[in-house]
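Heads up, the thing below is written out as structure tokens.
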Amino acid sequence: MPRLHDHFWSCSCAHSARRRGPPRASAAGLAAKVGEMINVSVSGPSLLAAHGAPDADPAPRGRSAAMSGPEPGSPYPNTWHHRLLQRSLVLFSVGVVLALVLNLLQIQRNVTLFPEEVIATIFSSAWWVPPCCGTAAAVVGLLYPCIDSHLGEPHKFKREWASVMRCIAVFVGINHASAKLDFANNVQLSLTLAALSLGLWWTFDRSRSGLGLGITIAFLATLITQFLVYNGVYQYTSPDFLYIRSWLPCIFFSGGVTVGNIGRQLAMGVPEKPHSD
């Protein structure tokens with residue numbers, strides 16, 4: 001019996017010792033973990049302050065950036081205005097060159113009336129005519145893409161400079177035909193040039209906006225030209241006055257379509273102007 005009692009006593013002591021051992025170890029580990037958490041919580045703000053807390057709160061940064069808008073030093077608006085200025089200068093130059101070339105073709109037929117010393121030079125036009133034509137070309141060339149984007153009417157053909165150059169060649173050819181060819185009467189001349197001008201529009205444009213703007217440009221430009229003639233600012237030779245009125249609207253129509261195609265080609269690949277809400 002004593003031996004059995006000793007056996008039970010030793011087993012119970014060992015069991016109690018084993019039960020008391022792990023709680024002490026777990027308590028020590030828990031205390032160590034709590035100490036580490038306290039150290040991290042104390043040193044965390046200082047680390048965030050040292051690194052500037054880049055990812056602490058990204059939402060306020062996004063809101064502040066959205067409210068502030070584009071930065072003043074952003075090159076995008078300047079690039080847009082720079083490209084607009086480039087397009088305007090190119091269209092102005094095209095208008096000046098076309099005015100000089102077409103006026104030279106008409107002088108060969110003695111349609112325009114200038115002093116002999118002016119006609120003897122290649123710049124055989126009144127000084128204000130080429131700048132006015134250049135300004136009109138810049139306005140028309142910038143207006144065509146704006147109307148297209150406003151109406152949402154895409155162009156029916158693939159834009160390429162080869163097509164634009166062919167359009168310019170046809171336009172110059174129409175002017176050359178009006179200066180060189182002889183017709184039986186002015187009605188025949190008007191119908192022929194009208195057919196050629198509509199053919200130019202159908203071949204290189206085919207847009208309703210192009211047709212409407214071409215007709216509007218032809219009407220307004222013819223009206224302004226006749227106003228200048230009646231007030232003595234610009235003169236035509238008397239025998240050809242009816243001849244001038246017969247071909248002038250067709251020339252202005254085809255010129256508007258041609259300059260519009262140039263403006264559309266220049267506007268390709270240009271990003272839209274940024275809007276701020």
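Placement of Cβ uses the backbone N, Cα and C atoms for every residue, glycine included.
Quoting Swiss-Prot on the mutagenesis of K156 to R: Loss of ubiquitination and degradation.
Annotation of the published mutagenesis K158 to R in Swiss-Prot: Loss of ubiquitination and degradation; the original residue is retained in the structure shown.
Under the three-state DSSP scheme, S207 (mutagenesis position) falls in the coil class. For the mutagenesis result S207 to E, the note given in Swiss-Prot is Phosphomimetic mutant, reduced binding to oxysterol.
Swiss-Prot gives this note for the published mutagenesis S207 to A: Abolished phosphorylation by PCK1, does not affect oxysterol-binding, does not affect the interaction with SCAP.
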Other CB atoms within 10 A, centred on S207 (mutagenesis position): 22
